[in-house]
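Engineer: Structure incoming, see below.
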Amino acid sequence: MNKGLFEKRCKYSIRKFSLGVASVMIGATFFGTSPVLADSVQSGSTANLPADLATALATAKENDGHDFEAPKVGEDQGSPEVTDGPKTEEELLALEKEKPAEEKPKEDKPAAAKPETPKTVTPEWQTVEKKEQQGTVTIREEKGVRYNQLSSTAQNDNAGKPALFEKKGLTVDANGNATVDLTFKDDSEKGKSRFGVFLKFKDTKNNVFVGYDKDGWFWEYKSPTTSTWYRGSRVAAPETGSTNRLSITLKSDGQLNASNNDVNLFDTVTLPAAVNDHLKNEKKILLKAGSYDDERTVVSVKTDNQEGVKTEDTPAEKETGPEVDDSKVTYDTIQSKVLKAVIDQAFPRVKEYSLNGHTLPGQVQQFNQVFINNHRITPEVTYKKINETTAEYLMKLRDDAHLINAEMTVRLQVVDNQLHFDVTKIVNHNQVTPGQKIDDERKLLSSISFLGNALVSVSSDQTGAKFDGATMSNNTHVSGDDHIDVTNPMKDLAKGYMYGFVSTDKLAAGVWSNSQNSYGGGSNDWTRLTAYKETVGNANYVGIHSSEWQWEKAYKGIVFPEYTKELPSAKVVITEDANADKKVDWQDGAIAYRSIMNNPQGWKKVKDITAYRIAMNFGSQAQNPFLMTLDGIKKINLHTDGLGQGVLLKGYGSEGHDSGHLNYADIGKRIGGVEDFKTLIEKAKKYGAHLGIHVNASETYPESKYFNEKILRKNPDGSYSYGWNWLDQGINIDAAYDLAHGRLARWEDLKKKLGDGLDFIYVDVWGNGQSGDNGAWATHVLAKEINKQGWRFAIEWGHGGEYDSTFHHWAADLTYGGYTNKGINSAITRFIRNHQKDAWVGDYRSYGGAANYPLLGGYSMKDFEGWQGRSDYNGYVTNLFAHDVMTKYFQHFTVSKWENGTPVTMTDNGSTYKWTPEMRVELVDADNNKVVVTRKSNDVNSPQYRERTVTLNGRVIQDGSAYLTPWNWDANGKKLSTDKEKMYYFNTQAGATTWTLPSDWAKSKVYLYKLTDQGKTEEQELTVKDGKITLDLLANQPYVLYRSKQTNPEMSWSEGMHIYDQGFNSGTLKHWTISGDASKAEIVKSQGANDMLRIQGNKEKVSLTQKLTGLKPNTKYAVYVGVDNRSNAKASITVNTGEKEVTTYTNKSLALNYVKAYAHNTRRNNATVDDTSYFQNMYAFFTTGSDVSNVTLTLSREAGDEATYFDEIRTFENNSSMYGDKHDTGKGTFKQDFENVAQGIFPFVVGGVEGVEDNRTHLSEKHDPYTQRGWNGKKVDDVIEGNWSLKTNGLVSRRNLVYQTIPQNFRFEAGKTYRVTFEYEAGSDNTYAFVVGKGEFQSGRRGTQASNLEMHELPNTWTDSKKAKKATFLVTGAETGDTWVGIYSTGNASNTRGDSGGNANFRGYNDFMMDNLQIEEITLTGKMLTENALKNYLPTVAMTNYTKESMDALKEAVFNLSQADDDISVEEARAEIAKIEALKNALVQKKTALVADDFASLTAPAQAQEGLANAFDGNLSSLWHTSWGGGDVGKPATMVLKEATEITGLRYVPRGSGSNGNLRDVKLVVTDESGKEHTFTATDWPDNNKPKDIDFGKTIKAKKIVLTGTKTYGDGGDKYQSAAELIFTRPQVAETPLDLSGYEAALAKAQKLTDKDNQEEVASVQASMKYATDNHLLTERMVEYFADYLNQLKDSATKPDAPTVEKPEFKLSSVASDQGKTPDYKQEIARPETPEQILPATGESQFDTALFLASVSLALSALFVVKTKKD
């Protein structure tokens, strides 16, 4: 791709059209005035056009009004007030039902809208009530647009008192989503504007902000615990006077996105959970205008109300232009039987069309130029007429200056009523080889354009002359359609369109082009056509041109593959009245257009896919394995009586959704692998289920084998462009690089794996530009790659893939995106393609506009297999029949007529606007059956506005809330036989309805069935009377009507799953052999309507047994069943292979299920009973023998009153060896290396750290070097050993359980002791802890730490180790039998070492990895306890930040423990350890520096949340920073101490990144206790993040300190002051090294002794001395004791006398009893009451944190224990 295309500046602009504030602009400048960013589309430049067109484009005024016959927003805001923000759909429906019933109009025609009374124009934006935050608001009009001008004033600032403005109704919605769309102009003086939007605003210290200052756009969030802002490269701030279209979305899950003029302002930001939780109840959305000194912000925001604004761009006088001069033109004609075209022999130009005596112009003025690579060329043309219908033009294209040397053949051909314009051959005489490097990209024919050569036109001289065109709009308030009368005079027109039509009162014409052009993003994408007004003589002509085509393109010199090229083609179709309504308009052209348009691959299936949904797998949990999804297909087939289905498999690959992206052929093994997936594909066909998969072509994760440095996208500053961060931190890719380097091969690999049968590929994310060019051309190439494999193309966004896609998720999932980002809002587009796509605005009333009851419906997508936590089966079915059946019914027809009503005023989402509703739509099918859909009222305030009547061939099939609609197609769209034809009945309200049946149904009897998950039930024979039937049935319950009696198809449940009916969907237990009281075993439904087996109230054991089929001999298997046991009675799963029996059981379930995509999670809508779910899988691992004919599985429950629930049985091959190195469930040492995990994170289950969520813990796969330490600054290994480890991403500071074992996975038996060891990686100290608990976990309340746990915090593993560390703990099973172990997220914050954003996420500071878990039963001894304790305590005694007195006591006690006898009892060991724990808790830290608590006051100018105390918190990532508004250099920071304290100097620690506020010159004044001032200065400190020191050269007993930065670094210099830390050092008395001279002398003397016993004693003392020295245990008293002891050794038979010195409690080999006591230091040392979490260097107490950090780290160190010999 030519590099110049990336950097090209706009050379022209065109008029823009939009409707209302927050609009998706319906047309815009083709390119902006700035260089095209990498995010921008890279096609569509039309520099160097013919002079008149270029001039028009260059001089067309920017006008944000949708001027051409678009209704203006009325001043009457007659809709109900919106005060609390948009309501949920459920609330709106409830309100609607509460309204009194309105009497239906007696006339057949719809009720008219009520007339509106104009009102005075008032400001739509108001300043806030708080006086200090008030600005000014004025109304102004400019160039035909009304604005509210918002200004800050002198009383405002840019921190706590900015000018704030609010708009009635603009709030965060009921679901927690915020959407803001503004069109504004910055009227401030250049570089002085500080404007933006506050979201979820509580006050200026608690909010989310998106805005700009002179340095550009940025985001920021603030909360009491976490505040930060964007520090990356910024998008430039708007130019003064420029028009800006700002779009911001903040989703409830914390994802923040923003764009201005369709340019992304930053990559997706995900708010920290703490911030999101803190602000979740805040609803305010405000605009901010800041002031600083004399700089004011002035911004004009376009208003909704544009009524009465005068436009100034329509010429007052008739226009004239050059006359046509054909004196040198030679014309010819080509014609079919119906259409004649007059063509120019010198150039492929059509002068005029004739059809049945009526004419339409083409390009009336002579034109003879082609634009190659945006260079104007006049070709040498050879004309050849092939036959009556066809002519050819051979063009020689030469431009030596631009290396263009090519030939091109263009063919004009008339076919029936069509004109085809085709480039049939292109020869580039430069050497170009697809896939190879080219030396100069100018040699490519990158783009080809015939702009200026209108394919068809209409003249103002013709009666009824009009142009009608469609652009992309996804804003429900704003139609993308333009309807323009072609008159003289008229406004200029030069604009891109997706669809375009010209018409007179006689003829209409439409144009299709395969141009994949983008004139920009938003409404300017997919602009395949260009409409242009040209004045010729005394007439105005509006012509439709094909936009530019793309041909040969490259990426950094690598030519794109051959398949990316597509020969340019365009077609014109001309028609008379096509819909027999006795008039000609665009609708006739649109009907004819279907005969020339492209048809997206797979479009014929769309109408029959009625039951779309997502089956979700995530985070290694395999919630919906492939073959279980097959059972879901069968269940829906029964419940819908055979409607077609579409199942999108999110998480088909790797470890589930958003794992392993780009490796498309990596089929998820834990959900069944390739074999099960192929089985699903094959078996689903029978039920008309179309399967698709979710992929990502925009970002990748380190685990993927396609993750490599070359494909990754970088920001301008060289940093990586980060994407989604959930299981792993993703990085965006460069899509152009990917295309040039073999992306196609990945699709081909997938096809090879799966073969045929997969229906569609859903491309996630693509379209938001995060991988670069995602515009029309790039998207079409991607779709071609997918189509080439035989797959249908689907996409995420409503605007994405308009040319090729048949399914758009954000259009279909109505809760997504907000009102500005929904389906396509264009009546023209929907008219043309309603039957081909699920891309439309659906019925979601709170969005308003087109979403308030569209007549043709629109897909409404729900789910019951885990996506978004949706597992409400009944809700899914109800929604399907309430919304989707009729939507799909209409798609079996094509639209033939569309009638709009009178504009109505709507108010929602903070906007008041006009909307023109469609009132009547006609549709026909191939058999000429006619459907008419009519809205009952044009009055938006009437309930009948939201009701329709539908007739089929004049017979009513829907009336308001009820329909009885014929359905004559099977699940695959084939016509049903007459006896199988049916009608679906559904009514959202109860009550009787009467229906006229078609004549061929009007027999005496018909048969009605209630539809349930068991199929057709409760048969009713109904009598037909006078051709009518009356139905009085349940509300929201589907029924089906047949002519004759019907039966249900036989279902073979759970094919390939080795058991019949794994999910109890059959409704019967007859396939089980039941022992015990069978009546106590029954199938019941959960709160989410999920079928379960329940055993309850049994007086004896109840067992259900079934054979496992299809097993392989001598093969290892795993089987699990979900179980929720509310009883203390044992519930078991047992497998008997005929040779061996394995059993696993659980007593009362103790762990709630927090797995969001699991149908049995503990959300109320999915709960088992009582609004909770304790469902967890219970496993049995077994190995088959040689005979597999009689392998049985048994589910059983012992006697008990309470209930036990079972569901989802799954059996599959598994090669784990966890039990004593054997596979089968059994005794022995348990080992889990995570290399062969069956499913989930066995033996752990997910804890409540995130609530019910898509868990951020998963099995991480190794991809060296990218998942390992070192790459991109990564601090820890994601995979510790082998290919897999268990990874938790980013769950720090949660004070909750990450994961835990449960007894059914590993049982810590009562009274038995186990050694638990594992290797781990942790990115920060003490953020995660190993915990031991029993019973149900009880989390701490209100953010406090859980109290019922034995907790061992774990230190980081990378600052002092080159590999993972090992932890060892002893666990004794409680008598209750419900002990468990797990990993806990503490309340401690991570330390990101100055990194932030994606870097902090990627590098692992917030992560925890586990591997090589081992649980070994041991016979507990005192020695084990002492050895384990020593591992925990030795790191603590090595620390140097505690006082000598407190540490010596601990050292001596630890040494005593190290010398304990091997046979020390358990009780004695525990007693000794308790003493040590008390001494450890009593440690006192040294005071090395002043801390915040030492000061009586800290006073300094500061930005909110960035006060001076931050410089004393020990956290390098928090800052003291003066006001961001600047101006605080030279202002003092004053620190007053509580009492005079000795200090010796200052260490200034600058911020870790950036320069703003870094001190350059400083003045430091220290006032001592006598009042004397000591002044120090420093100058020219360098601008870096290294510490800077001022050494006082003396000790000062300070009472007050004043620090002033007189010169600083940063933006502009001398604006701010900042510091990460201010460390005022305290004098330290150096600890005197231990005096060993006495010991050495005694040792020298003792070494001369000759008695063997003495020699052994000396050796023992030496060993003990070495052990104490090596392990930092030596104290003065110990040295003194050792010396005294040695001095008393003599060569004699007598024992030495007792030493004269009082000694600690040592146990040396020659000492049999205690001869001294360890002093009770705990009585002497008072522990501070509040152990703050502060850096040790500051001297602040932090006992638990620091000591656990040290003690646990020893578990990863080698221990050298001296074994002393007894006397």
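For all residues, glycine too, the Cβ spot is worked out from N, Cα and C.
What Swiss-Prot records for Asp764 is active site, nucleophile. The annotation Ca(2+) 1 binding site is assigned in Swiss-Prot to Asp577, Asn579, Asp581, Lys583, Asp588. As annotated by Swiss-Prot, substrate binding site applies to Asp658. Feature annotation from Swiss-Prot assigns Ca(2+) 2 binding site to Asp1233, Glu1235, Glu1281, Trp1284, Asp1411. Here the residue is the original one, but Swiss-Prot notes a mutagenesis experiment at this spot, Asp658 to Ala: Large decrease in substrate affinity. According to Swiss-Prot, the mutagenesis experiment Asp764 to Ala carries the annotation: Loss of activity. Here Swiss-Prot notes a mutagenesis experiment, Glu796 to Ala or Gln, with the remark: Loss of activity.
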Engineer: May I have the list of same-chain residues other than Asp577, Asn579, Asp581, Lys583, Asp588 whose Cβ is within 8 Å of the Cβ centroid of the recorded Ca(2+) 1 site, in sequence order?
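Structural biologist: In sequence order, the nearby non-listed residues are Ala578, Ala580, Lys582, Val584, Asp585, Gln587, Lys897.
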Engineer: For the recorded Ca(2+) 2 site, enumerate neighbouring residues of the same chain (Cβ within 8 Å of the Cβ centroid of Asp1233, Glu1235, Glu1281, Trp1284, Asp1411, site residues themselves excluded), in sequence order.
Structural biologist: Phe1234, Val1279, Ile1280, Gly1282, Asn1283, Ser1285, Asn1412
Engineer: Can you figure out which of Asp764, Glu796, Glu1235, Trp1284, Asp1411 (the recorded positions) comes closest in space to Asp588 (Ca(2+) 1 binding site), comparing Cα atoms?
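Structural biologist: If we rank Asp764, Glu796, Glu1235, Trp1284, Asp1411 by Cα distance to Asp588 (Ca(2+) 1 binding site), first place goes to Glu796.
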Engineer: In the structure shown, which of the binding-site residues Asp581, Asp1411 has the fewest other Cβ atoms within 10 Å?
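Structural biologist: Minimum Cβ neighbour count within 10 Å, taken over the binding-site residues Asp581, Asp1411, occurs at Asp581.
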Engineer: Whole-number Å only: compute the distance from the Cα of Glu1235 (Ca(2+) 2 binding site) to the Cα of Asp658 (mutagenesis position).
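Structural biologist: Taking the Cα atoms only, Glu1235 (Ca(2+) 2 binding site) lies 21 Å from Asp658 (mutagenesis position).
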Engineer: Which one is closest to Glu796 (mutagenesis position) in space, judged by CA to CA distance, out of the binding-site residues Asp577, Asn579, Lys583, Asp1233, Glu1281?
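Structural biologist: Smallest Cα separation from Glu796 (mutagenesis position) among Asp577, Asn579, Lys583, Asp1233, Glu1281: Asn579.
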Engineer: Quick check on the binding-site residues Asp1233, Glu1235: which one has the highest count of other Cβ atoms within 10 Å of its Cβ?
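Structural biologist: Per the Cβ count, the most surrounded site is Asp1233.
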Engineer: Given the recorded positions Asp764, Asp1233, Glu1281, Trp1284, Asp1411, which one's Cα is the least distant from that of Asn579 (Ca(2+) 1 binding site)?
Structural biologist: Asp764
Engineer: Give the sequence-ordered list of residues that share a chain with Asp577 (Ca(2+) 1 binding site), lie 6 or more positions from it, and have CB atoms under 8 Å from its CB.
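Structural biologist: Expected: Lys583, Val584, Asp588.
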Engineer: Quick check for the class: what is the C-alpha distance, in angstrom and rounded, between Asp764 (mutagenesis position) and Asp1233 (Ca(2+) 2 binding site)?
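Structural biologist: With the alpha carbons as reference points, the distance is 33 Å.
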Engineer: Cβ distance under 8 Å to Glu1281 (Ca(2+) 2 binding site), same chain, sequence separation 6 or more: which residues?
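Structural biologist: Sequence-distant Cβ neighbours: Asp1233, Glu1319, Ala1364, Asp1411, Asn1412.
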Engineer: Tell me, how many other CB atoms lie within 10 A of the CB of Asn579 (Ca(2+) 1 binding site), whichever protein chain they belong to?
Structural biologist: 19
Engineer: Which has the fewest other CB atoms in a 10 Å radius around its CB: Asp588, Asp658, Asp764, Glu796, the listed recorded positions?
Structural biologist: Asp764
Engineer: Work out the three-state DSSP category of Asp588 (Ca(2+) 1 binding site).
Structural biologist: helix
Engineer: I want to verify one value. Collapsing DSSP to three states, which class is Trp1284 (Ca(2+) 2 binding site)?
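Structural biologist: In the DSSP reduction, Trp1284 (Ca(2+) 2 binding site) maps to strand.
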Engineer: Within 10 Å of the Cβ of Trp1284 (Ca(2+) 2 binding site), how many other Cβ atoms can you find? Include all protein chains, please.
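Structural biologist: Other Cβ atoms found within 10 Å: 21.
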Engineer: Please work out the number of neighbouring Cβ atoms within 10 Å of the Cβ of Lys583 (Ca(2+) 1 binding site), leaving out its own Cβ.
Structural biologist: 13
